[in-house]
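*Asks:* One structure coming up, written as structure tokens, with questions to follow.
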Amino acid sequence: MRFYIKTFGCQMNENDSEAMAGLLVKEGFTPASSPEEADVVIINTCAVRRKSEEKAYSELGQVLKLKKKKKIVVGVAGCVAEKEREKFLEKGADFVLGTRAVPRVTEAVKKALEGEKVALFEDHLDEYTHELPRIRTSRHHAWVTIIHGCDRFCTYCIVPYTRGRERSRPMADILEEVKKLAEQGYREVTFLGQNVDAYGKDLKDGSSLAKLLEEASKIEGIERIWFLTSYPTDFSDELIEVIAKNPKVAKSVHLPVQSGSNRILKLMNRRYTKEEYLALLEKIRSKVPEVAISSDIIVGFPTETEEDFMETVDLVEKAQFERLNLAIYSPREGTVAWKYYKDDVPYEEKVRRMQFLMNLQKRINRKLNERYRGKTVRIIVEAQAKNGLFYGRDIRNKIIAFEGEDWMIGRFADVKVEKITAGPLYGKVVWVEKTPSPVSSSE
């Protein structure tokens, strides 16, 4: 039998989908390239924003139409599944899988194939180990979830309610997974967590993200290590030192700020001020001068005034982010903001504010990217884009596109930058590593 998984949302969802695929293949199922070719269709959903949730419902609607034409089993997983639970069974799905029940996907599928309606929401994170099979989407880079859940409870965020409280994987188990990846030819890993900086605190055995990075960097074959996503008040001096001194740890930090207004930050329950955030950036840059810092900002949070917004503009100008992800505030049912704050900023004003910041960030990007003009940069070749060009990232997470060939994927290459934009850079390959490229994409 064949299965198809459609994934929405964050990298952790991608990693969960890789695990579900691995478990199904282990049980004899075969991946399909589209829902039309599949006997089992799983929609792995995201609830972080209203738009992402709407996309998942739209996909479900299309699959349920297909179900009327052919016999298929339909499952819903991810954060919307955790939030809406059995409601999906009422809508026509055959099984629903909670965020901590991913290791039980084959149980759900088998029961659904026998005609049962299945809802699994038990906590099975203890089965989320290095032994869990995965079908990975890259030949050289792997996602590795190191901590599940979040304890921060920002007032706008649904994640603590859908992903649960923080729980770290034992360091030894994570390192076993990384060793296994290195043996299979993987060269890059990204450690994932909703609040990745909190890794180890709940283990109470001295584990920390900084120590994990150090230990993982000792594994032969692993060339680069990334981590996502950081929370400002958990970003330790120890972590900064590791980024500064360890050549395998990426000089790239994603540090969401969400707003530049202290009043709004307090309403968001972000637990820091604009001044404290900027001071943290200064501390990181003083130790890691080459670091690239990116961030997230929400515009139009309840009661956000023009004055609040201009505080955010001021922060963006001072922070000089390499990348900035912008989102329009959308109320998430069940959150504190949804319950207590009126969504009172007009949508048109939210759009205007987002567009203003987008234009500002483009100017900043263009200016920062000028530093690359004429330089030769070492990247790991990732893939071929739709426009036919190949691309890769340097250790600062800068994307560089170039004319290449498929055999280059997964290898180091030196690219001389010839063209600058506000987004990717463009260049010419001057050297490519001659060692064999990794070919395995499954475990």
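Residue 1 is the first one shown; counting continues down the chain.
Using N, Cα and C of the backbone, Cβ positions are placed for all residues, glycine too.
In this structure the noted substitutions are not present, so the sites keep their original residues.
This is the feature table in Swiss-Prot:
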type: DOMAIN; residues: 1-114; note: domain 'MTTase N-terminal'
type: MUTAGEN; residues: CYS10 to Ala; note: Loss of activity
type: BINDING; residues: CYS10, CYS46, CYS79; note: [4Fe-4S] cluster 1 binding site
type: MUTAGEN; residues: CYS150 to Ala; note: Decreased iron content and loss of activity; when associated with A-154 and A-157
type: BINDING; residues: CYS150, CYS154, CYS157; note: [4Fe-4S] cluster 2 binding site
type: MUTAGEN; residues: CYS154 to Ala; note: Decreased iron content and loss of activity; when associated with A-150 and A-157
type: MUTAGEN; residues: CYS157 to Ala; note: Decreased iron content and loss of activity; when associated with A-150 and A-154
type: DOMAIN; residues: 370-431; note: domain 'TRAM'
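In terms of burial and nearby residues, how do these features look in this structure?
*Replies:* A mean pLDDT of 97 is what the model gives for the domain 'MTTase N-terminal' (1-114).
All protein chains shown were included, and the count of other CB atoms within 10 Å of the CB of CYS10 (mutagenesis position) stands at 21.
With a cut-off of 8 Å between CB atoms and residues at least 6 apart in sequence, the same chain places GLY9, ASN13, THR45, CYS46, ALA47, VAL48, THR99, ILE158, VAL159, THR162, ARG163 near CYS79 ([4Fe-4S] cluster 1 binding site), listed in sequence order.
CYS150 (mutagenesis position) carries neither a helix nor a strand DSSP state and counts as coil.
Annotation for CYS154 (mutagenesis position): same-chain Cβ neighbours under 8 Å, separated by at least 6 residues, are GLN258, MET268, ASN269, ARG270.
For CYS157 (mutagenesis position), other Cβ atoms within 10 Å of its Cβ number 23.
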*Asks:* Would you mind reading off the Cα separation of CYS10 (mutagenesis position) from CYS150 (mutagenesis position), to the nearest angstrom?
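*Replies:* About 14 Å separate the Cα atoms of these two residues.
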*Asks:* Taking DSSP states H, G and I as helix and E and B as strand, how many residues of the domain 'MTTase N-terminal' (1-114) are helix, strand and coil?
*Replies:* 62 helix, 23 strand, 29 coil
*Asks:* C-alpha of CYS150 (mutagenesis position) to C-alpha of CYS157 (mutagenesis position): distance in Å?
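*Replies:* Distance (Cα to Cα, whole Å): 10 Å.
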*Asks:* How many other Cβ atoms sit within 10 Å of the Cβ of CYS46 ([4Fe-4S] cluster 1 binding site)?
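*Replies:* Here the count is 21.
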